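Everything on this sheet refers to the single structure shown next.
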Amino acid sequence: MKLKYNKLLVSVVIVTFVTFGLLLAECFGKSIDYQEKSIFPSFVSQGFFETRTNNEEYIIEKIAQTQENGVDMRSTLHFTQHGYLLNNISNLKIKFRQKTYTLNDVCFKPHITIFQQSSSSDQNEYPHYIQRLLLEMQRLSPCLIVTPLNCFYDIYRIHGEISNWNKNTDFLNRRLRNSYIEAIGENDERPYVKSNYGPSLIKSWADHMFDLPSKSFTNSTKDALFQKIKLWLLSIEPRQKTCAASIHSCDTPLDSEHYFNICTDMQSVDNFAEKKTKFKLEDVDEEFAMNLDCVDDQEQFIEWMQELEIRKMYSHVTEKPDYPNVVNQTCDKIFHDLNSTGIEFFDGSRSFSSTKSQFDTMQTEIVLLTPEMLLSAMQHSDFVNGFESIWTIEKAEELIHEFRLALKEETEKFKENRMSKMIRVTSRVLDNTVTTKLQSFSEKQTIHFVVNVHSLIVILFTIFVWSGAPLRSAFMFFVRDALTCLLFCFVCSTDGVIVLDTELIKYIIVLTLANLYFTTRSSFCTERLSRCIQREKRFPINSNFASLITVDTMTDSRQIQYFLSTVTKYQAAQDSYSNELFERFPKNWGCTSILIFPIVFVYWYFIDSNFDKICVSVLPSFCLAAGEELFAKNMFWKEREAMQAKQRLENEEQAESITGSSLEKLFAGNKPVSNTDKANIVKKSSIIRNQKPCLQDLSPGTYDVSNFMKYPHQASRIFREKIIGLYLRILKLRTLGVILCIPAILLIVISIGLLFIPVKRETLHTDSKQDDIFIEFEIFNFSTNWKIVNQNLKQFSEDIESIGTLYTISNWQKSFERFEQETNKNASAEWNILFKWINDEPINSAVTLFSEKSSGNQTIANPFKFRLRYGFDAKNETTVIEIVQKIDELLSKCSKNLSPKAVGVLYEHYHRIAVVWNLFAFNQLTTAGIFIILLSIITFIFAITPTIKATFLFSLLVVGTQIEVAALVHLFSLDHHQIYTNLALFAGFLAAWDPFCALLRYRRRILYKSETRRTPELASKRRVLLPIVATADIAQFFVLLITAFSILAIICSIVPELNIFFVPTVILIVIQIVAVFNSIIVSIATKQMFESEVRHYLHRDLRGSTTAVRVYNLVQKQRLASSLDEPQVELDEFSIKRSSPPCRYYAPPPKYSCKKRSRSSDEDEDSDPNQPGPSNRRSPKTGNKRVRGNGDNTELYIPNRYELIVSGKSVGGNTSAAWNGPGSTLEQNMNALEECFELGVDEYDFDEHDGDEGCELVQDMLDRERNLMNKRSTAQRRESRNIEKMKKSQENLDKEKSEEKISESKKNQDDSIESPNLPGTPANLPVDEPLPPVGRLYIVEHVLPEEYRRDPLTEPPSMEDCIRAHSDPNLPPHPRADQYPASFTRPMVEYCEDIYWTHRTGQLPPGLQVPRRPYDYYHITERTPPPEDLNWVPPAESPPIPIPQQAFDLLEERRRNHREQQDEAREGDLSDPEV
């Protein structure tokens, strides 16, 4: 963990120096007189985006109803449906500040202009009862609605609903009556007025009120006002009664009650023929008409009537109008003047438009008040009511906004009803904003939007990525955010001000990506290292090949999943805990790193002057993430050292062998406690207590090893498995790297060509008012004396006037110079003269704008804005482009001393088209060249021995992401193009760096073996499995990020206020997709570049598959040429200790045949008992032993026992077998056997005269067991005889011999099958090997029938069987020996690791004690799964957890495949001629 070998710390130091070097260079570039007054900067809004607002006298909401089939909507059916829509809008109510408002409160009412001819001061002088009368008339005035129903009488019903002409008349009458009583007093007579129509009440009370005498109300004024009231009453009266959709008469409203009356009339007619004639029904309507229920089918009946235009049958009551002729004229109706002439604004053709046909769209315009007009109306209402007005312009704007949203919701709701779907009419609110005035998007809304996006992404990553420690990761994410914002505010403010613009959004996006990436990296590192520590396993830390595990990609997917569950932890542990200085820096890396500074400075100075702010946005997150990762590694390293020290002390204290009672205590779980254990028990218990179980427990019947994958969230685990499976499939394609790399490079070349293709963009139609160009200077807190500012402005004015094609409209600087020459007598009073000039010439305030004056004598107000106005002499496109280019050069020249900004229609249009896009291509190519060099240097320093081809390909494809996005931005002429390309470059680097470094690290581990201590065991016939952890991490990161931005894009497309963010969000999604695609190409192409090197290394250096093969080849080379004819040295004769034991369950079981067993047993019966037969080996599928006696004619089947051969004779079959020493008991001999098993057979010899008594006891035991097995052996012999009668004895004998040879070869082959990550198991001794010499103890395995095999899930193991099966001194240590004390032998460990203990599901038998548990019992992260039981039958009762049907289908498919394989193998054996 030294600094010079830690690349993470070195990268942090380099990034820090680069960042602060750029900041220091920027400070030197500023004026030396610059002095910062405020410690914390201020924020100034310059507008993030530009939107259009309405500039008319009132707000118009347009509603369009379109017939999808293009049918002419001038019909009864569509007018009726349109009337229902307006009826719903008229009853629309919203809740605003604990009060209810309707359309009548916010709509514009043109009739009230009749009373606005006099001034407001005159109206305030009216008596209170007159003011009350005028206020109520204003409330009853109809709203301005432009609709085709204005041509019909139906509009009066709608206005009656909106203005409450027929509702709340009692309340209206009471208000007018109270104002009248207040005027006349208590003693006068009170008139009685009663009416259900609001305008009638106005007329009646107006007659009474104007009869009252008033001193302030003269007769002339009274008469004039009374005439206006009559005019108002006349203006709202209808002129003719033409109904759009009448039922009985025009006065009948179109509501459900009248439809209900019609339904009642239809239901009263029982005869369908009469009903059909009277109501003009069709044949298809018979079922509906006869089964009609007016209560239950009310809504369906109304819609059915509208579809069939059932109102035609009432044509005798009201004449059907000519709809095309009526609606094409001037349809004012309620809106007309005194002469009854129509107003042009209400022309009928205005209400129709065309999409598919001429009249398939019906339009309605509802006019609303502006916030200013609404504020005035509300204040006047509060004044008349005697309330203190609380209305402000902000509240008025909020009320208008809420009502417009409610109007859109109501329209959308109406569009989804059943009637609209039947007649296929779509209703929507049109966007009718007038593009006359530009207004910046609210910075408050933008800040809220950014915060919500931040929160959305953090929530998704917390759930799906940071599942190991979600709260801790989220907390560190926000800590990095806070520190970055704090540093940005201090070092990136311009003159103490941070401008809220699109550049700030770019820095926020860069911060978000970097912070998410570093937080994810830290979370993964900490989680994986903690799992390695929890296992307390001794990793091979002295080797760099801990993670070099090979697996055949064509093997079972479950084996691949099992391998993947360990490779992540092993690789993380190897990278962190390796003692070797593997990732060392290349030579001269210090000198090479110095080149980074001038390259970055060139890019900052000539290309992007804001690159220092990008570095500031990344620096805090990078530093904190690096520190967090190093701290975690150091902490886990110390914890690991403590565990290893503890294990060494335990091994030293328990080195002596445990026998007798100590052995019983040990297997009972009572471990001897030492002083060291007492000292460390507190620490170990705290470690285990703080750790959570990482894996799910496997049930005894399951074989799904994917549950071992340590990803707590199921979706994340499944996704990573899919990504890894796809990656493994891609690795099989040898030419895929070339197939993908060539098109990727061609796409970059094509993108470069697209940057120079002239794209036709929109042309601009201008008038004389759009020819002006304004040069503005915004100087925020510019603390210099006025003389320097004036000199800079004077120089700029001279430079811009040197452009000959511009003429000056206003130049405040020249005006000030003339004023200064006339009044300036003292050179020290220049600042005071400026303020005097501003105050004396107020006309200049339109040119010079400022908000407040500073108190000091040497400072300028904040903000202080200067404006110079010029005009274009020539308006042709070529001249304007040349002027724009000259202005851009002048603005860039003065950007250091001033902050000039050019605005204007012509300038902005041609600047975007001509200047920006022409310079954009050269800018991107220059940026690409600089970053290719920079990324190559970074790769050379921080990667592991990169090749030239791989480095160039990585740099090219990372920069290719930027070029491809730049071409896309160029083709679509998108704004903020520089922001998109910078983000593309940053995202491309993040997506490709980790997988690229992992590939290079893997390459060095394979090819640079001289720097390691061991040789990796790799199979030359299998493809090398590349590191896939980094690829899966990057895929999970970017897929979730793309998902978050996709959700954001959907929200932006739905919410109208966020539509302006839709296009930037889509561009960000495209950037991430392109970055991930190029990252995949980098990984595949880089892998195939050095794959040939790896294959050459395997064939040339290893010369085979394993280390043992390599040793054997070396021995063969050293043999003399003269001894080549001697017998070859067998590989199994070398005493080569394997690195780790083979896997027990990955080798498939041998094919088993019942016929073989029956023939074998019959042959044994008929054979000569005195003739010695071959000793069969133990089959992997059977656990019983068959013992043959040398002096007996019977076979003994002893379950779970081995035959002991002492002095060349079988103990189980010969009663006269001699034991070592006369008079020795069985217990003494068994103790001797145990001592022999502990010391090894080479260190203990038996005497052939010992053990007579022990042999007798053993013989008695065998006799008893022989009697118990007599019946079964007899039945088996009878069955064998029946089979042999069908064939000749000689053929059976030959066939049996051939089958024995085939089974023997299959056993040898099965024994040598390799596990997924280990070399082959050495073969056992040959079958025909002679018996060993006298005086040695050997174990001979025999085959027992299938019926006597122990069920490891229900029957406990036998200690004697473990001792007999695992006491061979040639066996390697048990693979789980490191989880038990050092004194535990292999049989003891095997007994403790039996499946009965590790997968126990039931209760223990009485008297049986559980053996000692391993060290990692409570936090074991991987366990060898049990073999799959294809004969498993589910229990009859229902399981506690529902099992899907797909699981049972999969089980049946496996069983069927297994049976087919067995049948094919059996048929192959029968068809073999040798058999």
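The backbone N, Cα and C atoms fix where each Cβ goes, and this holds for glycine too.
Owing to the predicted nature of the structure, the values given are computational and were not obtained by experimental measurement.
Annotation of the published mutagenesis CYS1392 to Tyr in Swiss-Prot: Prevents binding with tra-1; the original residue is retained in the structure shown. DSSP assigns CYS1392 (mutagenesis position) to a helix.
Quoted from Swiss-Prot, the note on the mutagenesis of GLU1393 to Lys is: Causes weak somatic masculinization; prevents binding with tra-1. Cβ-based neighbour count (10 Å, all protein chains) for GLU1393 (mutagenesis position) stands at 22.
One entry in Swiss-Prot concerns the mutagenesis experiment ARG1400 to Gln. Its note says: Causes weak somatic masculinization; prevents binding with tra-1. Following the DSSP three-state reduction, the secondary structure of ARG1400 (mutagenesis position) is coil. Packing around ARG1400 (mutagenesis position) is summarised by its Cβ count: 15 other Cβ atoms lie within 10 angstroms of its Cβ, all protein chains included.
Annotation of the published mutagenesis PRO1411 to Leu in Swiss-Prot: Causes weak somatic masculinization; the original residue is retained in the structure shown.
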Cβ neighbour count within 10 Å of PRO1411 (mutagenesis position): 19
Nearest of the mutagenesis positions (CYS1392, GLU1393, ARG1400) to PRO1411 (mutagenesis position), judged by Cα-Cα distance: CYS1392
Alpha-carbon spacing, ARG1400 (mutagenesis position) to CYS1392 (mutagenesis position), which is rounded to whole Å: 12
Protein Cβ atoms within 10 Å of CYS1392 (mutagenesis position), excluding its own: 24
